[in-house]
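> So Swiss-Prot lists the following for this protein:
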{"type": "DOMAIN", "residues": "33-141", "note": "domain 'CoV 3a-like viroporin TM'"}
{"type": "DOMAIN", "residues": "145-237", "note": "domain 'CoV 3a-like viroporin CD'"}
{"type": "MUTAGEN", "residues": "Ser27 to Gly", "note": "Complete loss of O-glycosylation; when associated with A-28; A-32 and A-34"}
{"type": "MUTAGEN", "residues": "Thr34 to Ala", "note": "Complete loss of O-glycosylation; when associated with A-27; A-28 and A-32"}
{"type": "MUTAGEN", "residues": "Cys81 to Ala", "note": "No effect on polymerization"}
{"type": "MUTAGEN", "residues": "Cys133 to Ala", "note": "Almost complete loss of polymerization ability"}
{"type": "VARIANT", "residues": "Gly11 to Arg", "note": "In strain: Isolate Tor2, Isolate BJ02 and Isolate BJ03"}
{"type": "VARIANT", "residues": "Ile20 to Thr", "note": "In strain: Isolate Shanghai LY"}
{"type": "VARIANT", "residues": "Met101 to Lys", "note": "In strain: Isolate HKU-39849"}
{"type": "VARIANT", "residues": "Leu129 to Phe", "note": "In strain: Isolate TWK"}
{"type": "VARIANT", "residues": "Glu171 to Ala", "note": "In strain: Isolate GD01"}
{"type": "VARIANT", "residues": "Arg193 to Trp", "note": "In strain: Isolate GD01"}
Amino acid sequence: MDLFMRFFTLGSITAQPVKIDNASPASTVHATATIPLQASLPFGWLVIGVAFLAVFQSATKIIALNKRWQLALYKGFQFICNLLLLFVTIYSHLLLVAAGMEAQFLYLYALIYFLQCINACRIIMRCWLCWKCKSKNPLLYDANYFVCWHTHNYDYCIPYNSVTDTIVVTEGDGISTPKLKEDYQIGGYSEDRHSGVKDYVVVHGYFTEVYYQLESTQITTDTGIENATFFIFNKLVKDPPNVQIHTIDGSSGVANPAMDPIYDEPTTTTSVPL
């Protein structure tokens, strides 16, 4: 117990000899004991500090975070708050164990530990999703699904809300305001353009992997909308190894999803026939 107390305590722990007063050989029922434990850090101030951190953490959710460094800073702060909460939980639990008052709070601590385990499992699952998507975006965004495709230059991973039958990827040419940069946009999320699209994209979730095939490309002459190109993907019902693709010259064939993209830099003259 002393080892754990010294490990999980800020400051120092003073272990004092047990002192029992008012005890007599005839009557030991009314004896009073002194807890042989004294922490140099005021526990109340630690709890108040973590409470303020939790309030500040909740307040930051109302602030618009658009840039990646802002999202990374917020997620890092959130992770530190969770670690502090776990520290306070273990610290207070060990103090109650040393005081012999653990039984009254056992169910409360069991609930807290259960919630902490869920949070830890969620972090592990997000890391696994990062590995599947080959990107750090699952750690930055809270979306449950991500639209991914991979080229020679870049691994794209854009947050997505749910599994749908159709996905529309909007390519901005960097001319329209207020966005003066080339990017790909899906449902309010965007990622800078580093290379072109592929003939298929994959929606990754915790236990989901759905393939979508490129069906058509709509340019300004098709839609009347300037400075944007739309790539329309439809959900595949076939097995992933047998993806039917449409090449630029109109021929069709069977390709493996691991193949290189047919084109890497779509232009305003690029059109994929249905």
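Each position is counted from 1, following the chain as shown.
Placed from the backbone N, Cα and C atoms, the Cβ positions cover glycine too.
Don't look for the substitutions in this one, it keeps the originals.
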> DSSP-wise, what's the residue breakdown of the domain 'CoV 3a-like viroporin CD' (145-237) into helix, strand and coil?
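Within the domain 'CoV 3a-like viroporin CD' (145-237) the tally stands at 4 helix, 52 strand, 37 coil.
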> Compare the Cα of Cys133 (mutagenesis position) against each of the recorded positions Cys81, Met101, Glu171, Arg193 and report the nearest.
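Closest candidate to Cys133 (mutagenesis position), judged by Cα separation, is Arg193.
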> Anything within 10 Å of Arg193 (variant position)? Look among the recorded positions Cys81, Met101, Leu129, comparing CA atoms, and list what you find.
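Taking Cys81, Met101, Leu129 one by one, none has a Cα falling within 10 Å of Arg193 (variant position).
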> If you measure from the Cα of Leu129 (variant position), which of the recorded positions Cys81, Met101, Glu171 is the nearest?
Cys81
> Please compute the mean pLDDT of the model over the domain 'CoV 3a-like viroporin CD' (145-237).
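A mean pLDDT of 83 is what the model gives the domain 'CoV 3a-like viroporin CD' (145-237).
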> Tally every other Cβ atom lying within 10 Å of the Cβ atom of Leu129 (variant position).
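By my count, 21.
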> Tally every other Cβ atom lying within 10 Å of the Cβ atom of Cys133 (mutagenesis position).
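Excluding its own Cβ, the number within 10 Å is 20.
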> Where does Met101 (variant position) sit in the DSSP three-state scheme?
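For Met101 (variant position) - judged by DSSP and reduced to three states - the answer is coil.
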